[in-house]
Amino acid sequence: MVGTLPAGHTPSHVQSSLPSLPAHLQSDTHLTAHLASRFHVGLPTARLSSHALISLNNYTSSSKGPDGGKEGSAMGETEDLARRAYTRLGARGENQAIVFLGESGAGKTTLRSHLLSSFLSFSSTPLSSKLSYAAFIFDTLTTTKSLTTPTASKAGLFLELQYDASSSVNPTLIGGKIIDHRLERSRIASVPTGERSFHVLYYLLAGTSAAEKAHLGLDSPIHVTTAGGRLSSADHKRWRYLGHPTQLKVGINDADGFQHFKTALRKLEFPRSEIAEICQILAAILHIGQLDFGSGQATLTGAEESGGYSHEGGETVTVVKNKDVLSIIAAFLGLGVGELEASFGYRTKTIHRERVTVMLDPKGARRSADELSRVLYSLLVAYVIENVNQRICAAEDSVANTVSIIDFPGFAQACSTGSTLDQLLNNAACESLYNFCLRSFFDRKADMLEREEVAVPATSYFDNTDAVRGLLKQGNGLLSILDDQTRRGRTDAQFVEAVRRRFENKNPAITAGASGSGNGYGMVSQNARSSFTVKHFAGEVDYSATGLLEENGEVISGDLMNLMKSTRSDFVRELFGQEALQTVAHPKEKTAIMQAQVSSKPLRMPSMARRKTSPASRLTFDATPAEDPYETESQTGSSAKNSSAKRKSGMLMGGMQCAAGQFLSSLDIVNKCLTSGNLNPYFVFCLKPNDRRIANQFDSKCVRTQIQTLGIAEISQRLRNADFSVFLPFAEFLGLAEVGNVVVGSDKEKSEVVLDEKRWPGNEARVGSTGVFLSERCWADLAKVGERVIPSFAAEDDGGDALLHPRTANYADSKVRLLNPSDHSPGAYIYGDESKQASNTSRDFDGRSDAGYSAFNSGDMFHNLETREQMLEKGNEKQMEEVDEVPVSGSRKRWMAIVWLLTFYIPTPAIRYIGRMKRKDIQIAWREKFAINLLIWLACAIAVFIIVGFPSLICPTQHVYSPAELSSHDGKDGHSSYTSIRGLVLDLGEFMDSHYPGIVPDSALKKYAGVDSTALFPVQVSALCLGKDGNVDPKVLLDYKPTNFSGSVTSTSSGDPNSVYHDFRYFRDDYRPDWYAEQMIYLRANYYKGWIGYSSEYLHTLASKSQNVASINGKIYDLTSYIAGGRRIQGREGDDTTGIDTDFMDSLVVDLFQQKAGEDITKYWEDLPLTPKLRVDMMDCLNNLFIVGHVDTRNSTQCQFARYFILAISVLICSVIVFKFFAALQFGKKNVPENLDKFIICQVPAYTEDEESLRRAIDSMARMQYDDKRKLLVVICDGMIIGQGNDRPTPRIVLDILGVPESVDPEPLSFESLGEGMKQHNMGKVYSGLYEVQGHIVPFLVVVKVGKPSEVSRPGNRGKRDSQMVLMRFLNRVHYNLPMSPMELEMHHHIRNIIGVNPTFYEFILQVDADTVVAPDAATRMVSSCLNDTRIIGVCGETSLTNAKTSAVTMIQVYEYYISHNLTKAFESLFGSITCLPGCFTMYRIRSAESGKPLFVSKEIVEAYSEIRVDTLHMKNLLHLGEDRYLTTLLLKHHPKFKTKYNFRAQAYTIAPESWTVFLSQRRRWINSTVHNLVELIPLQQLCGFCCFSMRFVVFIDLISTIIMPVTVAYIVYLIVWLVRDTSTIPWTSFLLLAAIYGLQAIIFIVRRKWEMIGWMIIYILAIPVYSLALPLYSFWHMDDFSWGNTRIITGEKGRKIVISDEGKFDPASIPKKRWEEYQAELWEAQTSRDDRSEISGISYGTKYHPATQSEYGFPGSRPMSQLELPRHMSRMSLAPSEMMSRHMDMELEDVNLPSDDAILSEIRDILRTADLMTVTKKNIKQELERRFGVNLDAKRPYINSATEAVLSGNL
């Protein structure tokens, strides 16, 4: 073609083929200028002959040329390319491949869609539509908006169109295949600024209806904490996984996109329910992004825990703050809310062949959630694409040829999502494709041209082979090294070093930078500059190696896999069961999935790669199976399922390939397909005209850079020299040329003649030795392919199938249109061109009517499916199985009857729906809790009644004042002013304020204070008494002569001058008959204080003095003056006074008072023969005229009883306080105990404590002043867990402290644990050795609970109680000689044979928490107490706080800790009955000193304490809240004759809860466990001993106080209110009681000089409302707050109680057991058969023994163990030497290879008898002894020295 268009005849821009340009225009600059000239006239394309298309993205329209049609447009050129490829496919039977190259934003995806549309338009099958939909679905799931383009592809695409070549004219499209490579998963959780995540997520948010949004939870207000800490509200719809809210509106019609996506799935025959499930998973992914994590305290006790660690403190855990969002995710994933939340809080890793659970902080939980979202999206994409392929892919055997469209994401200079791995793999793919491009143009025909003896001028070009080999070479390329280092568990620094060693001075394309460092536990101290550099064809790129290996592993933790196994969603189960998810099973337990990985390799291979046999010209495999796993598949069958299974199994055996390795394999396959001999490649170079996406702007510098990068000028130059695309043998060539016999000569000569006739240029046609080389143009001309008719189905046929045509285009085309979409394109929504959107009807996509389609698209796709609530309830249900049947005890039945009696009125549905308690056992527990609370409140009410109500009931309150008491209210010395009128006591002081001082001054009134003022108020008799006949003459007067009852001046005289002011009687001028009555009513209403009171005894005294006084109904009446004639008549002047009767009282009444004076005449009064009216009238007269007061019963018998009853209770309480006081003072002076020789075990349970706490605890135990040889330090690590803030698992921290090197790795052995179902089977590792610290050398034993292989989360973790049981059960079996589990046998072996002590020797066990530090003399003092009293079974010491001033919460605990020990425990200790021996610091007696009978580890204790079925409220409170108290209860119950004591001299220091939440949780546990242990203590024998004052009784009284603690605060408040309201009657008894409580306490700490306790006591008193009111009430109500687990009891047939569990049924036979004697015999057999086996197998410690200086134990100097390690002995079964074969025979601590003291003493005497005493030295004697005994006696030096001195001094 060169020279066919002479320059100057036409404009240069008309020339579309760059090689056709003159030679002087072949430079980068001139080619750029030529492209610019074409670009500016609307021709954005050019060609590289027939091989390649160059397209510039004009950012406007890809389908319009200069004249408005598609001629000259990118779309037109791609159609032409497709037509040429299709022609060659049909004419030559070659496979075709079109490879797209170019940067992101250059339009590759758009041109790819045009190309696919063109190919599909050549076929007339409905399959074409399906392939279009398939491509659309792929793009929807894998494309996104980037900074450079709105449709950036983020997955490599190998799209295969499959053809059948049976048609002689045109090949038939029979299928297709989408092979996706490496989706950019990191984008899901990390959306770069200014970009979007994958389009489908935005489609879902915008395209769902209101009903669908409600179901998916997309309509709820969204609150996300932004990076700045601000809350973003629903107004902005801030979705964390969708980037900035502005990305929701960027001109892409997401709503229509969702409808098209659903339609495409329906057209590909996805069921409606499956489409709904897909949408639910997408919604779940969005919601995962919304999860907000925070730190909390684990205040609920789990089903397998027993109160936690760190002295009952709360473990810091990560919690989800927005539980509503969490429930949506759980519903869609078919999981329980609780287990999903818990799964975010930890992650299990495999480190150094050990599974370790890392406790995650909120940031770690966020990363865990992001991992879940990435996994879900990756699996969803894999699932959808695989299902699409199943619907479009043809059978492999029927495929004759294929057209492959290869489009990988453009080269990336930087990793926008922060994923270095994605960037590296993407660039490696670009490098490989570019290298294939270069080889196709420069190298592919070179060999053949040479064989055919055709000379072609060489062309220089940039060769990227170094980079390709460095990156992609199998075995030692960069990706292979990365994969290998990842699988080996190397660090990033080691990887960079490996890269340096491999490429330094060997390959210039790759250089290694600096490296970081790490500790091997995933906690890397990173160096930000750890990196390597690759010189790519597009420029150098620096890749950070930080975190690269972990990212390459792409490990899905076993936690997530284990979680998903429990899903109730069939769709989620299918997602996690597909072939794209590769799993790693434990080598010893195939059902246990250790980890998994989403494959980075496509599930399918190209059809070319799957052929069993191929012609030599076709693709052949030459890679080894190890290098290419696909090779094995291609040879073993075509079934995808079978091949996948084989691929998985191969990986598991040889180690799973990581992302880089899988991607490398898939790239290798792509490369081999492309380089097969039967494939013709085309290339599409896509260029950006500028970097700013400005339409119709051409940036020459930008374009020239791309031309240089892609080597277009060199390719063009090469094509000017050799543009050969087809090689035809002479016969074929001549046949096509239709050369008959006209031309005479050889075939070669004939061919030369034809070429001469055709006048083709030399670079396009050459004759070789056996055939002819032609360009595609020349071949097409020769073969007359232009005469072939290629069908183009551009209109709908009669059948109604909407085959792709220009009007509707197709999905693959429209979806990714970068330029202006064609009119009415269904893809116009992406670019916001709403005027051109197609109407949303089914016929836009498919002519067939799809039943229910319109309802599906416009309505609710979730209609008739499960609601979210149903899914959530289903997810919370567990798959349970029956594991056991349990009988129900009689006491339980009786208790439940009481519970139902107390709670029958609360309906179960209310508990279920309002309380949200679905399970029946939890509902029953709530009823029990409520019933217990009712009983507790009843007890409190009874207590209140006894304190307040009972005295008032027996002795009602009387408002009476004796005359003497009235006299005291005289207004003097601050006293109140009271006076009385006719027995009525009034408040004179109050009255004075309202009196008229102008008439009578206040001073005059004050003299009436304290006296009887009756004489001041004369009465009008006729107004107050109707008399015996109903009428009394007003002239009748009654004289008032006060009786001086008390003998003092207590009344005023009748002649008082002030009485005239109140005298309104008849004879006065101012007659007011009712004045007195009115005034008395007024005074009583306003100033009433009570009545004058006289006792019954005093009334008798008065009667004896001729006083006519008696009482009726408690009121006292005095008729003395009346009977004595104190009546007279006085009228006004002139009145007639004759005939007036002054006896107005009935004679019967008068006689009664005379006869029964001084008595209670109520009965007689009622018996008087009076008419009812007369009786009423007489009573009125008595009440108004003769009443003098009330009977005073305050000193009566019943009132005395009430008073002394309360006093007795007070005395009892005071006596307890006094006893506590004396108990605290009973100890004598501080004595230093002697050295003791008892063997003790010091046990420390460890969970997630930090290294500092563990080291403090361990060191304090080791440094105790107790014989080191007789101490055994036992540390039990509860699970392989990395606590928050730690960099290693807790067991590793412990072992590092003790000096055990990492190379020591014993086999895990089985033992029984406390757990549900199969969790009863646990496994542990046993370590032992010597720990040296500050001159102490202490033997230690470490038990690490590692769990079974099937445990993927928190392996081995079973709780603190289980850690205690490990040692308790072991000692129990030792003492009873019972069969032991393998781990217990190993423990026995270590203690007996390595440490050298028979386990039965140990007599005491000291249990200390991991955050507790013990005093140096603690063990000595405790053992001393136990030796002084052999009946002691447990002894505790005083625990103080080390963090007293950390927070207000700790401050209020200091004094409480001090008093609870020095008063409460000291008092209980008096009676030998401490009810709670704290687990943080207690020593127990293992066995009886005399008989050796097991005590602490007796069968009864061990069986009761190891209770597994903890399914009732009572048992949970006993074993999950207060296991320490319950253990003490068991000791008291089963060993009632033994004592539990307190020794305040034994000191320990612990850490108290520092936050209110943890403090509340701790006290809730303590208080509730106290209540439930009280129930356990009630049936104990000897509860009431002599005089009800035995040890048990007083303790019982003490425990009762726990229940009524709230009453204490109420009583104190009552006293304060009493004191404020009435200072006259102070309850001295109560205040003396309070003073005694705190006064005696003060004496205690003053005597002990604890002066600081004064301040702490004040703080404690201020906190009394917290301790006595808030905590108990909170605790009682939260008695059922548990993590209930999944084991429960249900009612089966006929009322049977059946235990069901989701943990499976435990078979005790699964753990073999043997007695120690049997195990020893096997050890002997193993030793004697050592010659028949490998000496390495089965050895627990794989370390070599280096003899070193012997310690006194016969061990090498112990610390650090990395220098002097434990011996490795030839035992198959353990790490220890056998007793028979080892040189450490009988390694008892006292005589390990050393002579006894007696033998040494005997020899010393012998030496001294013959030695020269003037010259002999102790050193000489020691050396002589060593010579005689033949052993090193350094360990015996102190004894030798002291014995020598003793012999010489004559003491021995």
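From the backbone N, Cα and C atoms, a Cβ is placed for every residue, glycine too.
The following features are taken from Swiss-Prot:
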type    : residues                                                       : note
DOMAIN  : 1-787                                                          : domain 'Myosin motor'
BINDING : GLY102, GLU103, SER104, GLY105, ALA106, GLY107, LYS108, THR109 : ATP binding site
MUTAGEN : ARG347 to Ala                                                  : Lowers interactions between the MMD and F-actin
DOMAIN  : 958-1017                                                       : domain 'Cytochrome b5 heme-binding'
DOMAIN  : 1794-1849                                                      : domain 'DEK-C'
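Within 8 Å of the Cβ centroid of the ATP site, not counting the listed residues GLY102, GLU103, SER104, GLY105, ALA106, GLY107, LYS108, THR109, the chain contributes ASN57, THR148, THR149, GLY410, CYS686, LYS688. Listed in sequence order, the residues of the same chain lying 6 or more apart from SER104 (ATP binding site) and placing their CB within less than 8 Å of its CB are SER146, THR148, THR149, ALA152, PRO409, GLY410, PHE411, ALA412. Under the three-state DSSP scheme, GLY102 (ATP binding site) falls in the strand class.
The binding-site residues listed here are GLY105, GLY107; among them, GLY107 has the most other Cβ atoms within 10 Å of its own Cβ. In this structure, ARG347 is the one among the recorded positions LYS108, ARG347 with the smallest number of other Cβ atoms inside 10 Å of its Cβ.
Broken down with DSSP, the domain 'DEK-C' (1794-1849) shows 42 helix, 0 strand, 14 coil. Over all protein chains present, the Cβ of THR109 (ATP binding site) has 28 other Cβ atoms lying within 10 Å.
Break the domain 'Cytochrome b5 heme-binding' (958-1017) down by DSSP state and the numbers are 21 helix, 13 strand, 26 coil. LYS108 (ATP binding site) and ARG347 (mutagenesis position) have their C-alpha atoms 41 Å apart, to the nearest angstrom. Each residue contributes its Cα atom, and for GLY102 (ATP binding site) and ARG347 (mutagenesis position) these two points are 41 Å apart. In this structure, the CA atom of ARG347 (mutagenesis position) is 39 Å away from the CA atom of GLU103 (ATP binding site). All chains included, 25 other C-beta atoms sit within 10 angstroms of the C-beta of ALA106 (ATP binding site). DSSP classifies GLY107 (ATP binding site) as coil under the three-state reduction. With a 10 A radius on its CB, GLU103 (ATP binding site) counts 26 other CB atoms from all the protein chains.
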